[in-house]
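Student: Supplied in structure tokens, the structure appears directly below.
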Amino acid sequence: MRSSCCDMCSQEEFQAQRSQLVALLISGSLEGFESILDWLLSWDVLSREDYEGLSLPGQPLSHSARRLLDTVWNKGVWGCQKLLEAVQEAQANSHTFELYGSWDTHSLHPTRDLQSHRPAIVRRLYNHVEAMLELAREGGFLSQYECEEIRLPIFTSSQRARRLLDLAAVKANGLAAFLLQHVRELPAPLPLPYEAAECQKFISKLRTMVLTQSRFLSTYDGSENLCLEDIYTENILELQTEVGTAGALQKSPAILGLEDLFDTHGHLNRDADTILVVGEAGSGKSTLLQRLHLLWATGRSFQEFLFIFPFSCRQLQCVAKPLSLRTLLFEHCCWPDVAQDDVFQFLLDHPDRVLLTFDGLDEFKFRFTDRERHCSPIDPTSVQTLLFNLLQGNLLKNACKVLTSRPDAVSALLRKFVRTELQLKGFSEEGIQLYLRKHHREPGVADRLIQLIQATSALHGLCHLPVFSWMVSRCHRELLLQNRGFPTTSTDMYLLILQHFLLHASPPDSSPLGLGPGLLQSRLSTLLHLGHLALRGLAMSCYVFSAQQLQAAQVDSDDISLGFLVRAQSSVPGSKAPLEFLHITFQCFFAAFYLAVSADTSVASLKHLFSCGRLGSSLLGRLLPNLCIQGSRVKKGSEAALLQKAEPHNLQITAAFLAGLLSQQHRDLLAACQVSERVLLQRQARARSCLAHSLREHFHSIPPAVPGETKSMHAMPGFIWLIRSLYEMQEEQLAQEAVRRLDIGHLKLTFCRVGPAECAALAFVLQHLQRPVALQLDYNSVGDVGVEQLRPCLGVCTALYLRDNNISDRGARTLVECALRCEQLQKLALFNNKLTDACACSMAKLLAHKQNFLSLRVGNNHITAAGAEVLAQGLKSNTSLKFLGFWGNSVGDKGTQALAEVVADHQNLKWLSLVGNNIGSMGAEALALMLEKNKSLEELCLEENHICDEGVYSLAEGLKRNSTLKFLKLSNNGITYRGAEALLQALSRNSAILEVWLRGNTFSLEEIQTLSSRDARLLL
């Protein structure tokens, strides 16, 4: 970018590159931008008034950059060229600045000389501002108040130097002459601070520390250390953008690699510093950060950062004492052995070379707020205030911060301070296979596991989350030895891993073959101790446990030896390392296990798992309402009291596990845990009735349909977790009862984070609907495996909307196979996915053989002319289709000709979209011939092509002989006034046309006014 921008010579070229220049000016730190201003001021490109307007504190950097471009533009070619020179000078900041030109310490114009030599003087003052302030104050040139204003801790050393020079420019008491004389006497600037031995020593120590922490992966396993380098597998990392910002041709979210994390595209707030990575529990967020740390520490990537400071939110919340930014970085991450002040000052002066990572905001018990502002890097404050001000940019502005979290913990307020949001969606199909092959290099083992997973639909759906792939890997022997009864639900998987750990801890000669009564009874006390610890931890938002907390829960060394508790990295140097569960989901599982089997758990107290007061009107606030005993009071310290305090997203996971444990399938296991038959039946019956009742209550809250429209339901927050809980119980009769009276025509589940596992749960419940429904699952993570999981419920679907779901040709073929057997399924929307010509045969078969099919939308995929030709053959045999969407593909003229030839004779097609398909005049000519013959088409969308005037001439001729088309859309097609004139002539003979869209074509303002006045149907 730099070379292309710096080659510009005219104002027109300068203006054409404006967006690149803005990106260049804001790509570095505020220090870099202010250095550019120094050069422009020293060359008199900027007046003092210009400079002050561009240096207003608190202005977003992007705003200042645009104002600077406007200012130099108004100064002509010379100003534009000088800006580019200033950018080059500021970027070449590694050389030693020298005071240049004549230098008269007794100059008659000291203020002018200070300005002429400003870049060099700022650099020379860098390490001497404090000394210069003292000299100036003692000499009577500055007041104490003025010195304190310059010393404010929010300013860097360079900014303090600039403020001193700015003050000298307006004071008439000789300060400018004083500075000229004393700056000349200062020693030449030292090499840049990060080249100094002290900084290099700290960087080396920091790299070593980060490398030590990131080399081995022990997130899910305490019994062995796995080398991250050997087993790391890329996850699906998608860039989240605001829906609709890219118009009709908006593509699916970009899938990025880890190395793309800091790219400049997809900004939600360009002036923010924080990159947010969201993902469900077990999707691999912590491992992704660990990989980032490893790549930096080994020098293979992210070397634009000199410093990386990694933090865990679950450990930060354990810090009780007030702390400053300096304390956080040095005492809670890495301590500089020498020159602590110099190192810290460098961090403040060069925040753009610093990266801070904060893992697991969802495990931070304090909710984000912007009410308490803290801008001092040296004054102590609470840990939550420090973290929140770092994320907002009030501290270490322009330092990059990467934050991970589960989605539910991210508020709209926090998103205001997010520069880029990315979603971690777990493994792709290829990722699952690669992960298992990396874990099992023995001949044939990985192949057998992969075959087992692919043959077991429910297990396949679970494995897209890395935590489940890890479980499958750990339990591969148990899975491969089983001939039936493979895990179906999340609860099944966690019971399988429980069995694996129990068997591993048992003597070899006494180990039973499965998770039988004897195995559970032998370690029941351990499981209850772990469950009690887990439940109390959830109540206090505590995920790292001290020795005192372990003792209070009666967890001893024998319990720890089972392997579910592992050592956490100590957040306080020198203290004994605390323990944590392998993963937050294990903590939730053990809490649910405790609630299911503990003799202390009353039936009434289970209600509080689902009706935590803070959930308000959400799903969980209405779940299990009839468990409440009127007039009962919550006993302090009881399970009910503990559950009232737990975080909602952890309650959701715990609720699903509890439903699974109370299922009929696991009744014998709970009985083996010494739960009486009567108590067990009570808990199961209550859970079943309340789950069904809660879902009905959820459905009853749906407002009535608008007269003349289908009754629609948009899922409320938490609805998916209610469905998951029903699925975990695996009782068909319960699912049937839950939806028996649901009376809707459209079920909308957009942006609900629906993956393959959620698809299985939805299908399990929705297959029992009494009336057909249109199912909308846009903007989720269904994928090909999720499509497979939806099979059971497709028979009750009239329409299926799967926009932006990472579906490939394989998933499309599955859908077609089902649609051909499902009489009621009449509409498919698969735009913004990964379809290619390879699925065209299936689509053609669907059109040819399903004569009640109404709508097929496959826009924004990767279909070419070859695919369009195949699909056209299927359309030739179809008589029912009304809507065909092909926008955003690459069918070109050849594909358009094939489609047009078939559409010409179609008797029912009402709407055809070929937006953005690289269609030229030949394709337009074919469409014109189609218009002459077709008697049904009402809307033809051809925006974003290159039809131009020649193509419009053909279309105009077609319009003269057409009497049904109402809307013709030709925006952004390179059409001139001559083409519009041809359309006007056609319109004079066509009264059926209501609108012709011509926006974005090559008309002058006068031509637009003329054309609009001649026919109002032209939309310009």
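Numbering starts at 1 and runs along the chain as it is shown here.
Any Cβ shown, glycine's included, is placed from N, Cα and C.
Remember, it's a predicted structure, so these values are computed and weren't measured experimentally.
Feature table excerpt (Swiss-Prot):
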- 6-104: domain 'CARD 1' (DOMAIN)
- 106-200: domain 'CARD 2' (DOMAIN)
- T212 to A: In strain: NMRI (VARIANT)
- T219, Y232, T233, G282, S283, G284, K285, S286, T287, H583: ADP binding site (BINDING)
- Q240 to R: In strain: NMRI (VARIANT)
- 273-600: domain 'NACHT' (DOMAIN)
- R314 to Q: Mutation that mimics a human variant associated with Blau syndrome (BLAUS); knockin mice show impaired response to muramyl dipeptide (MUTAGEN)
- L422 to C: In strain: NMRI; requires 2 nucleotide substitutions (VARIANT)
- G485 to V: In strain: NMRI (VARIANT)
Student: Give the distance between the Cα atoms of R314 (mutagenesis position) and K285 (ADP binding site), rounded to the nearest whole Å.
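Tutor: About 14 Å separate the Cα atoms of these two residues.
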Student: Considering Cα atoms only, can you say which of T212, Q240, L422, G485 is the nearest neighbour of K285 (ADP binding site) among these variant positions?
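Tutor: Going through T212, Q240, L422, G485 one by one, the Cα closest to that of K285 (ADP binding site) is L422.
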Student: Mean pLDDT for the domain 'CARD 2' (106-200), as a whole number?
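Tutor: Here the mean pLDDT over the domain 'CARD 2' (106-200) amounts to 82.
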Student: How many other Cβ atoms are found within 10 Å of the Cβ atom of R314 (mutagenesis position), counting all protein chains shown?
Tutor: 22
Student: Pop the Cα-Cα gap between L422 (variant position) and S283 (ADP binding site) into the table, whole Å please.
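Tutor: Rounded to a whole number, the Cα-Cα distance is 13 Å.
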Student: Out of T212, T233, Q240, T287, G485, which of these recorded positions is nearest L422 (variant position) by C-alpha distance?
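Tutor: The smallest Cα gap between L422 (variant position) and any of the recorded positions is with Q240.
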Student: Out of T212, T233, Q240, S283, T287, give me whichever of these recorded positions has the highest number of other Cβ atoms within 10 Å.
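Tutor: For the recorded positions T212, T233, Q240, S283, T287, the Cβ with the most other Cβ atoms within 10 Å is S283.
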Student: Which numbers of helix, strand and coil residues does DSSP report for the domain 'CARD 2' (106-200)?
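Tutor: Within the domain 'CARD 2' (106-200) the tally stands at 64 helix, 0 strand, 31 coil.
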Student: Let me check the 10 A CB neighbour count of L422 (variant position). How many other CB atoms are there?
Tutor: 23
Student: 10 Å Cβ neighbour count around K285 (ADP binding site)?
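Tutor: Excluding its own Cβ, K285 (ADP binding site) sees 23 Cβ atoms within 10 Å.
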Student: Reported as an integer number of Å, what is the Cα distance between Q240 (variant position) and T212 (variant position)?
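Tutor: Cα of Q240 (variant position) to Cα of T212 (variant position) measures 32 Å after rounding.
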Student: Could you give the Cα-Cα distance between T233 (ADP binding site) and T212 (variant position), in whole Å?
Tutor: 20
Student: What Cα-Cα separation, expressed in whole Å, is found between T287 (ADP binding site) and G485 (variant position)?
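Tutor: That comes out at 31 Å between the alpha carbons.
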Student: Report, in whole Å, the straight Cα-to-Cα distance of T212 (variant position) from G485 (variant position).
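Tutor: A Cα-Cα distance of 42 Å.
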Student: Looking only at DSSP and grouping its letters into three states, which state does T287 (ADP binding site) belong to?
Tutor: helix
Student: Specify the secondary structure state of L422 (variant position) as given by DSSP, simplified to three classes.
Tutor: strand
